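Encoded as structure tokens, the structure appears first; notes follow it.
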Amino acid sequence: MGACGSKGSTSDKGLASDKDGKKAKDRKEAWERIRQAIPREKTAEAKQRRIELFKKFDKNETGKLCYDEVHSGCLEVLKLDEFTPRVRDITKRAFDKARALGSKLENKGSEDFVEFLEFRLMLCYIYDFFELTVMFDEIDASGNMLVDEEELKRAVPKLEAWGAKVEDPAALFKELDKNGTGSVTFDEFAAWASAVKLDADGDPDNVPESA
């Protein structure tokens, strides 16, 4: 996994307490479907799926995707909104990161669009941000997009199941709460989770490369 987020500004509720009407079983089934829906693998079959998926996203047939096309494709083609109400936030993070990195690759790519060269990269980031969102929402019991110290302490078994070693929950909270506000944002959690390589699904990603 490799993703870092910006400050969570969305007001959408988290998934942890089923405030969006989904139960744990529903989320697990949706998560498995999304794993199958996003062709991230470096295989000929997955690449062919990406070619077909790119064409479905590229409604204007320009050979490049603007953000609105990416967001629309994630809703209409991949149906990622079945998983979380925060699709726009997740896809925007992934789109921005992929196009920024893609524009630096051999001076190719566009600053405003994602081309096929960056498409797999973007899909990997979408998957990463979904995984980070799953973990954060499981910890954020209140659904307010902030994790307090008590929520973190209660989540220690989950953190350890995802691969973290937590010997001192209080010390970990101080480490995560970089600005000392008394709560941990999605951005702070995502940076730490990526650094320690937390894995919610047991399927570690390869380092994203070109299409």
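Cβ atoms are placed via backbone N, Cα and C, with glycine included.
The noted changes are left out; the structure has the residues it started with.
Since we're looking at a predicted model, the values are computed, not measured.
Under natural variants, Swiss-Prot gives LYS23 to Asn with this note: In strain: Miranda, PBOL and DM28C. For the natural variant ARG33 to Pro, the note given by Swiss-Prot reads: In strain: DM28C. Look at Swiss-Prot and you will find 45-80 tagged as domain 'EF-hand 1'. What Swiss-Prot records for ASP58, ASN60, THR62, LYS64, GLU69 is Ca(2+) 1 binding site, and it gives sequence analysis as the kind of evidence. The note that Swiss-Prot attaches to the natural variant HIS71 to Tyr is: In strain: Miranda, PBOL and DM28C. Annotation of the natural variant LYS79 to Arg in Swiss-Prot: In strain: DM28C; the original residue is retained in the structure shown. Among the natural variants that Swiss-Prot reports, PRO85 to Ser is described with the note: In strain: PBOL and DM28C. Natural sequence variation is annotated in Swiss-Prot for ARG86 to Gly, with the remark: In strain: DM28C. Under its natural variant entries, Swiss-Prot includes ALA98 to Ser with the note: In strain: PBOL. One natural variant named in Swiss-Prot is ALA100 to Val, and its note says In strain: Miranda. A natural variant is reported in Swiss-Prot for this position, ALA100 to Thr, and the note states: In strain: PBOL. The feature domain 'EF-hand 3' is assigned by Swiss-Prot to 127-162, with sequence analysis given as support. According to Swiss-Prot, the natural variant LEU152 to Phe carries this note: In strain: Miranda, DM28C and PBOL. Summarising the annotation, Swiss-Prot assigns domain 'EF-hand 4' to 164-199 and lists sequence analysis as the type of evidence. Record note (Swiss-Prot), natural variant SER210 to Lys: In strain: Miranda. The unchanged residue is displayed.
A map of Swiss-Prot features onto the structure.
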residue	record	DSSP (3 states)
ARG33	variant position	helix
ASP58	Ca(2+) 1 binding site	coil
LYS64	Ca(2+) 1 binding site	strand
HIS71	variant position	helix
LYS79	variant position	coil
PRO85	variant position	coil
ALA98	variant position	helix
LEU152	variant position	helix
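Closest by Cα distance to LYS79 (variant position), from the binding-site residues ASP58, ASN60, LYS64, is ASP58.
Distance from the CA of LEU152 (variant position) to the CA of ASN60 (Ca(2+) 1 binding site) is 45 Å.
The Ca(2+) 1 site, placed at the center of the C-beta atoms of ASP58, ASN60, THR62, LYS64, GLU69, has further neighbours from the same chain whose C-beta lies within 8 angstroms: PHE57, LYS59, GLU61, GLY63, LEU65, CYS66, PHE113. THR62 (Ca(2+) 1 binding site) is 29 Å away from PRO85 (variant position) when you measure Cα to Cα. The DSSP breakdown of the domain 'EF-hand 4' (164-199) into helical (H, G, I), extended (E, B) and coil residues amounts to 18 helix, 2 strand, 16 coil. The average pLDDT computed over the domain 'EF-hand 4' (164-199) stands at 93.
Within 10 Å of the C-beta of THR62 (Ca(2+) 1 binding site) there are 11 other C-beta atoms, taking all protein chains into account. Put simply, LYS64 (Ca(2+) 1 binding site) is 13 Å from ALA98 (variant position) when counted between their Cα atoms.
Take the CB of LYS64 (Ca(2+) 1 binding site) and look out to 10 A: across all protein chains shown you find 19 other CB atoms.
Put simply, of the binding-site residues ASP58, THR62, LYS64, the one whose Cα is nearest the Cα of ALA100 (variant position) is LYS64. Taken through DSSP, the domain 'EF-hand 3' (127-162) splits into 25 helix, 2 strand, 9 coil. You'll find the Cα of GLU69 (Ca(2+) 1 binding site) roughly 22 Å from the Cα of ARG33 (variant position). When the alpha carbons of ASP58 (Ca(2+) 1 binding site) and ARG86 (variant position) are compared, the span between them is 22 angstrom. Figure note: comparing Cβ neighbours within 10 Å for the variant positions HIS71, LYS79, ARG86, the maximum is reached by ARG86.
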